[in-house]
Amino acid sequence: MSTPDNHGKKAPQFAAFKPLTTVQNANDCCCDGACSSSPTLSENVSGTRYSWKVSGMDCAACARKVENAVRQLAGVNQVQVLFATEKLVVDADNDIRAQVESAVQKAGYSLRDEQAADEPQASRLKENLPLITLIVMMAISWGLEQFNHPFGQLAFIATTLVGLYPIARQALRLIKSGSYFAIETLMSVAAIGALFIGATAEAAMVLLLFLIGERLEGWAASRARQGVSALMALKPETATRLRNGEREEVAINSLRPGDVIEVAAGGRLPADGKLLSPFASFDESALTGESIPVERATGDKVPAGATSVDRLVTLEVLSEPGASAIDRILKLIEEAEERRAPIERFIDRFSRIYTPAIMAVALLVTLVPPLLFAASWQEWIYKGLTLLLIGCPCALVISTPAAITSGLAAAARRGALIKGGAALEQLGRVTQVAFDKTGTLTVGKPRVTAIHPATGISESELLTLAAAVEQGATHPLAQAIVREAQVAELAIPTAESQRALVGSGIEAQVNGERVLICAAGKHPADAFAGLINELESAGQTVVLVVRNDDVLGIIALQDTLRADAATAISELNALGVKGVILTGDNPRAAAAIAGELGLEFKAGLLPEDKVKAVTKLNQHAPLAMVGDGINDAPAMKAAAIGIAMGSGTDVALETADAALTHNHLRGLVQMIELARATHANIRQNITIALGLKGIFLVTTLLGMTGLWLAVLADTGATVLVTANALRLLRRR
């Protein structure tokens, strides 16, 4: 058992292409299923956090059984099983690892260290031996009954007992661990009851169908987890590190920021890296959904899991172990399971009432007719047992999480990361979208188009001063000014006391003097008023360079519209989703972009103004806010759902409920379509699960169906629900 690690802060959840340290807090539950196993420790009110990988789970109901087993232990504050990644997470006041492992084992499952290699799969024959044995015994029993009825009955009893033994043993384990109404318990009671009333053939058939259903559910669950498994497989196990001019093969966990690695043509990056080679093409489709290889130049960042298409490349490692793009997406998947949709929480609560209620109905059906109306005991005991099997909530329990997990996985394949079912549900309801302009509707790489200095200062001096203040800033306009100075090979002085003025600009001390870079209109500039008006009317953005309250000049910049912006807006309109631009830019520059796209706009907004605008719009209909900067974060928080562009700042990415990693606006359209398809899928699944139960409830009471058909209906509903959810993965 490995020693717990100490962690202290939380990594941005959407910074899929930024090198950041991954941290686990006891308040940050990972919930999806790719478990790390060595228990991890966090110092906060929730005590210590431990995590393991769980083996033996076939469906979401299994995850709940493990949770129930651990929840009964003293000292446990919180427990959650992330089915998609097969991970158990426990927050406890003290070290209870041994007790947790014992409790899970008693419930019929096993735990292993998170860093341990996956257990080798059992052979097909060994895995299916109980099912094969039961099928053979059933065939023999049927044959014997045809020739000798008493011997056939004895054979069916023997078959039932052989099939019942492992199921009843598991039922007892689950009862001891707190799962009183598990399907194993219902099956055991039904099979024993069927033997009691002489329905030996049906008792055996019930168990056979149950085992077949378990195998089908296991297969469906593995298919649902394939997306996560494929993502985990993107990272190679080893990397080639260059040290002192020599190559060495090392495990990827030993890589640290600053290490230099080589990746051969066709090889995958083991960590996020900065390209040191002159240029190269990378296939990033597994992470972003971008099918065309991406060209990268020296200094560009490349995410872990990307494939070098055509040449040997050298990179500098940027990410810590466990903090690469792939790790952060897996972390997101885990967190997504914690942020369950309201409908999922409702179904979970309903299913907890549903099974005991059906059992009570079954008991009444068994007792009332014989006691009050002198009906046949055998007939009504049989009907009561059949109702017991109808009471299994498996299909209902997985109806929502199966669809949501598939929807989230399908979105991730297309480069859209969504923070869980709650965000997915909100996204499906969106009927209007508010866009930031710079970096969202535009490429976010503006260029300097004009420099107009005041009398007594040259263009190069003005640009140098502006670049000194803007150096290190993340805003696209700031980067454009610095880039222009670098291209002109100007010597940029070091600025001190740099401070961002949210919604206004940025200021710093340069050569002992206060210099402010701000938007036109944020500071008086009468001498340049006519020129500013002319430039803004042409759709350009103008910034002022102010030193000690004196305007030294203006710099004009212009961005280009994203290539797919017009198409995305048109497709959103076709979905009945209206768009509006909310920007801090000047009204004339905003009007130029809005005119090209046919959108309404509000310009010159401070962050608080954006929040007010979003709040007002959100009152009329659910609104999504799409942005990429620090000034967009408050508005994203105020919207029904915030969506960040993948190239955005860490603040925007953390605040957002979803992100487009590939920076294509058409991904927003696909995201909304997928969210709506997921909701339709959930409704279909609930209809299938409850509809089949309702039909067989009626037919059972009318005496039209019996035990084995009830099991078939339960198994069939579970398989149908899972298969229907998997359709989302094939959606294009």
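Glycine too: its Cβ is placed from the backbone N, Cα and C atoms.
Where a substitution is noted, the model still shows the residue that was there originally.
The active site, 4-aspartylphosphate intermediate feature in Swiss-Prot is assigned to Asp436.
In the three-state DSSP assignment, the secondary structure recorded for Asp58 (Zn(2+) 1 binding site) is coil. If you look up Swiss-Prot, you'll see Asp58, Cys59, Cys62 marked as Zn(2+) 1 binding site.
Feature annotation from Swiss-Prot assigns Mg(2+) binding site to Asp436, Thr438, Asp628.
Feature annotation from Swiss-Prot assigns domain 'HMA' to 48-112; the stated evidence is sequence analysis.
Sequence-distant neighbours of Met187 (mutagenesis position) (same chain, six or more apart, CB under 8 Å from its CB) are Ile167, Ala171, Val206, Leu207, Phe210, Leu389, Val711, listed in sequence order. Reduced to three states, the DSSP call for Met187 (mutagenesis position) is helix. Looking at Swiss-Prot, the entry for mutagenesis of Met187 to Ala says: No change in ATPase activity and in zinc binding.
Here the residue is the original one, but Swiss-Prot notes a mutagenesis experiment at this spot, Glu202 to Asp: Lack of ATPase activity. In the three-state DSSP scheme, Glu202 (mutagenesis position) falls into the helix class.
Listed in Swiss-Prot is the mutagenesis experiment Glu202 to Ala, annotated as follows: Lack of ATPase activity and decrease in zinc binding. In the structure as shown, the Cβ atom of Glu202 (mutagenesis position) sits within 10 Å of 25 other Cβ atoms.
One mutagenesis experiment named in Swiss-Prot is Glu214 to Ala or Gln, and its note says Decrease in ATPase activity. In sequence order, Asp58 are the residues near Glu214 (mutagenesis position), counting only same-chain partners six or more apart with C-beta under 8 A.
Record note (Swiss-Prot) on the mutagenesis of Tyr354 to Ala or Phe: Decrease in ATPase activity. In the three-state DSSP assignment, the secondary structure recorded for Tyr354 (mutagenesis position) is helix. If you take the C-beta of Tyr354 (mutagenesis position) and look for same-chain residues 6 or more apart in sequence within under 8 angstroms, you find Gly391, Pro393, Leu396.
For Asp436 (mutagenesis position), the Cβ neighbour count at a 10 Å cut-off comes to 29, with all displayed protein chains included. In Swiss-Prot, a mutagenesis experiment is listed as Asp436 to Asn, annotated with the note Lack of ATPase activity.
Counting every protein chain shown, the number of other Cβ atoms lying within 10 Å of the Cβ of Lys693 (mutagenesis position) is 22. Among the mutagenesis results in Swiss-Prot, Lys693 to Arg has the note: Lack of ATPase activity. The residue drawn here is the original one.
Among the mutagenesis entries in Swiss-Prot is Asp714 to Glu, noted as: Strong decrease in ATPase activity. Around the Cβ of Asp714 (mutagenesis position), 27 further Cβ atoms fall within 10 Å across all displayed protein chains.
Here Swiss-Prot describes Asp714 to Asn as a published mutagenesis experiment; the accompanying note says: Lack of ATPase activity and strong decrease in zinc binding. Classification of Asp714 (mutagenesis position) by DSSP places it within a helix.
For the pair Cys62 (Zn(2+) 1 binding site) and Asp714 (mutagenesis position), the C-alpha distance works out to 16 angstrom. The recorded positions recorded for this entry are Asp436, Thr438, Lys693, Asp714, and the Cα of Asp714 lies nearest to that of Glu202 (mutagenesis position). The average pLDDT computed for the domain 'HMA' (48-112) is 85. Within 10 Å of Asp628 (Mg(2+) binding site), counting C-alpha to C-alpha distances, fall the following of the mutagenesis positions Asp436, Lys693, Asp714: Asp436.
Summarising the environment of Asp628 (Mg(2+) binding site), the number of other Cβ atoms within 10 Å of its Cβ, over all protein chains shown, is 28. A gap of 49 Å separates the Cα atoms of Asp436 (mutagenesis position) and Asp714 (mutagenesis position). For the domain 'HMA' (48-112), residue counts in helix, strand and coil come to 25 helix, 24 strand, 16 coil, using DSSP.
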